[in-house]
Amino acid sequence: MSPARGDANASVARASGGSSNGAVTADEVVVQVDDSDENRENLRDRDRADKLEKLEKDAHARSQTQTQVQAPPVTVSSFRSANGDAIRAYRSETALTMKPRPRGSTSSTPTTTIPPLRPGRPSSPESPSLKRLSPRYSPTILASRTSRFSNRTGIRDSQSPSPILADEMVGRESLRKRPATSNTPAPKTPTPKNTEWTVDKIASALSVLAEEVPQNHSRLVNFLLEETEKRAPQPRHLSKTDPFAHMKSKAIDANRPRPEGVPTMDVKFKQHSGEYGKSRNSGRRFQYPVVCIKPDREPVPPYRFHHAEIRKNILALNSQLNFVPHLRDVDPNSAEEQKYSAWLMDLENLDSKSGFKIQPRSQKIAKRAQAEYAATLAPYLEPWLRKLNIEGCTKSNLIRFMASQPESDDSMTPQQKSNLLDTYSDDMGSPQAVRNASMFTEAWDRVFNDQSKLRRVALRDILMLDKNVEPIFDNKRAKDAPGSQKPPDEALMQKVIDALGSYTTLGCLICFSHDCEHGEIERDNQKRCFSLEEIGGLMPSLRRKWAAQIEQRQKTEGGSANAPPAHPPCRNECYRIHGTGDPNQQVPPWSENEVGTLEWMFATIGYSQTLRPECFVGAILGRPCWDVHRKLQELDLRLPPVEPRTIPKQKSLPWYDRRKKQLMSDWADATITHEHAVRELFAPCHHDGPCTAANGCPCASAGTHPVLCERFCLCTAEECPLKFTGCACHSSGKTCLQRQREGRPCICVQLNRECDPTLCKGCGARERADPENAYDEVLHSTGCQNVALQRGAAKAVVLGKSQLEACGYGLFAAEDIEEGEFVIEYTGELISHDEGVRREHRRGDVFDEENKVSYLFTLLEQEGIWVDAAIYGNLSRYINHATDGNIMPKIMYVNHEWRIKFTAIKDIKAGEELFFNYGDNFPNLTKKLVERNEQSGAETTPQQPKRANGAATQRATARKTTSKAKGEGIGFDDDDRDGNDSDPDDLWMGDQQQQQQQQQQQQQQQQQQQQQQQQQQQQQQQQQAQKPQPSTSHQPQSRAERSSTETGSEEISPDKQLRRENHDAQRQLLHQFQQQEQQQQQQQQQQQQQQTLPRKEPKKEELEEEIDLDAPRRSRLKRRLEALKGDSSSGGSANEQPPVKKPSRRGGARPGAGRKPKHRPPGAKGKDSKGKKGPSSSAGATTGAGSGESSGVNETGEEEVAVNGKSDSKDEAKEEETDKEKEEDEKVNEKDREKGRDSLSSPTEEPIAFLPVTKSAPSPAKKQASSPTKISDSNRTTSKNTSSNNNNNTNNNNNNNNNEFPSPVISPRKTRSSDHLTNSQPAALSPSATTRKRKASDLTSDTHLSAAGKGSDPSTMTTTTTTTTTTTSSSSSSSSSSSSSSSSSKAQPILEEKGDDDDENNEPITSPLKRQKTSSSLSSSHSMSVFSEAKEGVNGAVPGSGRNLRSSGVKVDSSGLNSTSLSQERGEKHEKHEKEKPKEKKGEKERERERDRSEEADEELLPMDRSMRKRQKPARYRDEGE
């Protein structure tokens, strides 16, 4: 056969298997090529019109007679297999052979056998899809469907043409190449005949074309299956026999009884069918015998969510419930199914409240099927339009027609409609095209949008999937319609804005990418990028840039803005050398895109001195520089005029200096920049003028407190006082820390942000924030230490089973971590709070609500932004909860994004589990769950031990809550470390020593509780459980032990005698449970009187009279006594333990109450106790009964004073009042007024602050002795020597369970009490401090001193300040023996004193350490001075100086047993003081003489009156100490 010429008779037939009706049953195609002379002759006659007309009629007649043939062969006019050309088929009805070739037949013509064109094509009759398109249609080649398991020789190779393409080519040729009429020769490319299309014809044609969709889908699936089978791996079985092939089912008939002793399992098989895949109820149940296996290994903890590891947070849109969560199979019409359905309704209601359109599940399934069907039909639209060849009916015209319909107005905005019409304005058709588009749309909806079909889709749904239509409905920037003629500069800027619109909208200002995770989700559930649109768009940024360039050029050159550039000419034939070049030189013409690039680059470069647009654009486009310069002159491009900037001078803020880069005092109260959780998010400011609230600056008017302007704001440091300019740290040594060796702390650290590599230039943050230097330890050993998150070098951590029972997994440290080091970042999806609530509810198990797992973390509470680490996150999601954790989360501001950083708060060894206190870090749902389980756990959980060595308490659990809660917090069982079931070989839980210590500790605590219950029969258990102490701490002694220790002592110290006398005077006011110990005090009192001088014993009536005097200044005290009596009487029934007197903010049962604060102006009136300010506020009168006696520091830093017993009534005290004492009181007041002693203390004095420490130096008792300490009347004490024992004995006497806090310690520096927020710390008061501060508080208090018995150090003493109506007898009478032993194990309480330089006379500060040296010159023991001062406090003498020794008349030697006249001691001190008089200052002499004059009236003054005088410490004590 000649491949170049001739129209050979080629017939395509199938090798039949002997079918009578000519059906095709063969698996191969046979092509017969007829190259005979007769055929050639027929080709010559083809051009004759009469011959063709006759042949056409004959062919038409034959086609009607052979309609029964299923697969007729097709004649191929030419077949070129040698060169691989495509098949070309010419319709020749004369050569058409309709007979199938029988099996085994022969022919004289050569026959060529080829494989089928398309494997797997089903055997079917001629496709009517193409036959109905034209009456002159000829059948195309139809290949038979090969079996998937047939011979591989019939599979098409990759080089063979696609059968779909071949069909389409044959169809096109058949439609296009029609025979010419008999009078005219046939043209080479005949013009198709125009068809008058109607809606019915189009619908019929679309119905035929629709049949291709399932056929092509089946071909595609078959092809994919066969290709997969070819690439399937070979089986690698060890044996060719299948051991399970002959295995029979061991199912037991459910109707038969179960065999005894054989465990079985019920299995139900369900078949899902019907609409939407619902299961049938006719499932059969089978029973299978099973063998229960218990492995020797511990099972791996289960978890529900497998996370995808991410390094940074990612944005997540609000998502609707797309599928129904499957928890487990439930029986139909059961209670579980109803509960499950109700839960699904709750999920849908949450979506509805969030703004989503809720549809029934059936509609959702139908809509999903509709979307899938639309995606399937979308690729067929354009090919079908080309086949139908309808005039003007193109896809563009269909989109324009869709946009112009009235029903489209409801689904699109006018702007979107305008954008659609403008986008497809280039292909505007004729009116006939519009009519055809309307007919095609109607026909499409008739065929594919039938309401009776499950899968239906409208033409609009197909067109909306177009790649040009979808972005228009995605909030794309609208293009301005062409308007009137604009000036050249405005027209240029409009072109630049249009050209750079995508960069302006999508370009991120942080990472400079166009698809990143920076930005936020708007309310319409659309992402808003952090781009130039956030700061006003492109034009404001360009204008500011031009203005800055002009100012810089004027400063450097002093010329105009059009001055020549300073940089040298470029090497690309620069225009500065060649000008506009040779005009005769041929250059390529400029395209439209090149001109646009030149325009927007010209505007972007602006007035730069270092870069010219000619040189830059020439390098980009590959053109000579002079060519670009010539084009610029042709275009005559000019920038719009720029107004010069006027920078007004702005003063620095009082709390922030942008030039010094530091924060001033009280900055935390002036701004909320550092409080990320409560601040609001504002777009960077881009206004004109200064950044002030009056000018509308969002940064300056951010609520009541401004925030600093960030580097993305368009303001500058010259004009904005709020502009953040980075830190001023240097790069030598380790810098950017909270506490630095030199200079102020880093401002970035203070503001809870990491150093900005752009702004912080001195500390080296740029090099250390580079990820390439993340593991360069040498570089990070110096310089900035505040770029941990930007560095991204987390500590090595591993995942393992948590130490908390039923908690699943936990995170463990794989290396040693020092305190303050960065551990890991908490990453996840950034979601809104509404989305977080829905996700939390979806993940819950409706059948097991207690087992909920939460991975939500509150990032910005004010803005409602959470971090969800359930699906996307890192290993930090496994960190569990503990009250005392070893790491702490912190929200940091890092380059305009907020991130969560975990830092170690203590040293962590490798292998320790990481914990942190969830607290308020987790959102509402988790928080409520935690609180609920805490309440349930507190009610049902016994006391849990605390881990030894100060480790974190494991009673709190992780975020993974469970119904097995038995502990506090969220509630789980005790840690295995606290039990007896821990494995000693376990790496994480083998700690036998700690377990033994905890067991011993539990036994000791139980014994102590039993002893306390026996001694305190009327006392019930306290409301709060006793908190455990480490095994190394000292356990308080019980009352029985202290009583036995004191009664067994052979000798009584003088200071104990004073306490007995004081208790005897108040014996009738004590609680009932203290009466037994009062009898022991009376016996010891007789022995004490033999060793001490006789003294007047205060009577009960006198003490009551001091409380209930009718003077106006005691009115506040009366109200407090009444409140105290009411509280004690009401709370006594429930808990008979004496109430604890709780101090108010400015008053209460504490020394120095009622004094003016420092910030209070003189003459300012205090407020009464009815909820107002004042020294006797009833708010701090008492605490709840049963809370235990305690002594410490309240929330304002002032001392809490322990109060025992009950107060007597006001009337009873008045009845016992005597006239003689009234007269004495009036005389004393008269003397005070004469001597000017009624003045209050200086309002500049401040109360005492306590500093907690962990341990104290075990110094000997004699070294601790010091001179009597001076007590200021402004709520300060300076007792150092007795503070440790005071604290121990106060706790032992008042609250045996209150040993959880460390003892307060003296700090020699000045400290405000408000600087320390230590709550409920024991207060240690010296005798002089107790008496003096008691007088200042309108509450007549007595001083109880506790001294050691025989064998005890007399320097270890305790004072407990209590009111007369609520004092303790025996509880504070026998604590010296325990205090001496506890002083070595517990911290020495040392009180902090504010120096006298803050007082009126500005005396220098006296260190408590210096006062210790004074004891050697005053007395030989510390107990002497304390005893003398305490005695003076009870009898009326003013303590605080050496004159108390003279008035008391008692001297005690170093052993505390021998006594002499105190007047002699006073005389010795006076003589020594006279020798040192030249050293004293004038002010000190005057104050000393005033104190000497006041000593005569000290015995007569009431404690309340004495408290109103200011007492200064004699200077001689300081001189002697120095």
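Just so it is clear, glycine is given a Cβ too, placed from its N, Cα and C backbone atoms.
Under the DSSP three-state reduction, CYS511 (Zn(2+) 1 binding site) is assigned to coil, being neither helix nor strand. Cβ environment of CYS511 (Zn(2+) 1 binding site): HIS518 lie under 8 Å away, each six or more residues apart in the same chain. The feature Zn(2+) 1 binding site is assigned by Swiss-Prot to CYS508, CYS511, CYS516, HIS518.
Positions annotated as Zn(2+) 2 binding site by Swiss-Prot, on the basis of experimental evidence: CYS570, CYS574, CYS615, CYS625. Neighbours of CYS615 (Zn(2+) 2 binding site), defined as other CB atoms within 10 A of its CB across all chains, total 22.
The feature Zn(2+) 7 binding site is assigned by Swiss-Prot to CYS727, CYS748, CYS755, CYS760, with experimental evidence given as support. The Cβ neighbour count for CYS760 (Zn(2+) 7 binding site), using a 10 Å radius over every protein chain in view, is 27. DSSP classifies CYS760 (Zn(2+) 7 binding site) as coil under the three-state reduction.
Swiss-Prot lists 658-780 with the feature domain 'CXC', giving experimental evidence as the kind of evidence.
Quoted from Swiss-Prot, the note on mutagenesis experiment PRO325 to Ser is: Impairs allosteric activation by H3K27me3. Sequence-distant contacts of PRO325 (mutagenesis position), defined by Cβ-Cβ distance under 8 angstroms and a gap of at least six in the same chain, are ARG842.
All chains included, 7 other C-beta atoms sit within 10 angstroms of the C-beta of HIS326 (mutagenesis position). Here the residue is the original one, but Swiss-Prot notes a mutagenesis experiment at this spot, HIS326 to Ala: Impairs allosteric activation by H3K27me3.
Under its mutagenesis annotations, Swiss-Prot gives ASP329 to Ala the following note: Impairs allosteric activation by H3K27me3. Spatially close to ASP329 (mutagenesis position) yet at least six residues away along the chain are LYS270, judged by Cβ distances under 8 angstroms. In the three-state DSSP scheme, ASP329 (mutagenesis position) is classed as coil.
Counted within 10 Å of its Cβ, the other Cβ atoms near GLU840 (mutagenesis position) come to 23, all protein chains included. Among the mutagenesis entries in Swiss-Prot is GLU840 to Ala, noted as: Leads to loss of the autoinhibition and enhanced catalysis toward all the methylation states of H3K27; when associated with D-852.
In Swiss-Prot, a published mutagenesis experiment is listed as LYS852 to Asp, annotated Leads to loss of the autoinhibition and enhanced catalysis toward all the methylation states of H3K27; when associated with A-840. DSSP assigns LYS852 (mutagenesis position) to coil in the three-state reduction, outside any helix or strand. Other C-beta atoms found within 10 angstroms of the C-beta of LYS852 (mutagenesis position) number 18, with every protein chain shown included.
Quoted from Swiss-Prot, the note attached to the mutagenesis of PHE922 to Ala states: Leads to a complete loss of activity.
Comparing Cα positions, HIS326 (mutagenesis position) lies closest to CYS516 out of the binding-site residues CYS516, CYS570, CYS574, CYS748, CYS760.
According to DSSP, CYS615 (Zn(2+) 2 binding site) is assigned to a helical segment.
If you compare Cα positions, CYS508 (Zn(2+) 1 binding site) sits closest to CYS615 out of the recorded positions CYS574, CYS615, LYS852. Of all the recorded positions in the list CYS516, CYS615, CYS625, GLU840, the shortest Cα-Cα distance to CYS748 (Zn(2+) 7 binding site) is found for CYS516. Taken residue by residue with DSSP, CYS574 (Zn(2+) 2 binding site) is part of neither helix nor strand, so it is coil.
Under the three-state DSSP scheme, CYS625 (Zn(2+) 2 binding site) falls in the helix class.
In this structure, CYS516 (Zn(2+) 1 binding site) belongs to neither helix nor strand by DSSP; it is coil.
The average per-residue pLDDT of the prediction over the domain 'CXC' (658-780) is 88, rounded to a whole number. Compared over the binding-site residues CYS508, CYS516, CYS727, CYS748, the count of CB atoms lying within 10 A of a residue's CB peaks at CYS727. Using DSSP to sort the residues of the domain 'CXC' (658-780) gives these counts of helix, strand and coil: 15 helix, 7 strand, 101 coil. Within 8 Å of the centroid defined by the CB atoms of CYS727, CYS748, CYS755, CYS760, the record's Zn(2+) 7 site, lie the Cβ atoms of GLY726, CYS729, CYS736, CYS746, ILE747, VAL749, ARG753, GLU754, ASP756, LEU759, CYS763, ALA765, CYS784, ASN786, excluding the listed residues themselves. Listed binding-site residues near GLU840 (mutagenesis position): none (candidates CYS516, CYS570, CYS574, CYS755, CYS760; Cα-Cα distance within 10 Å).
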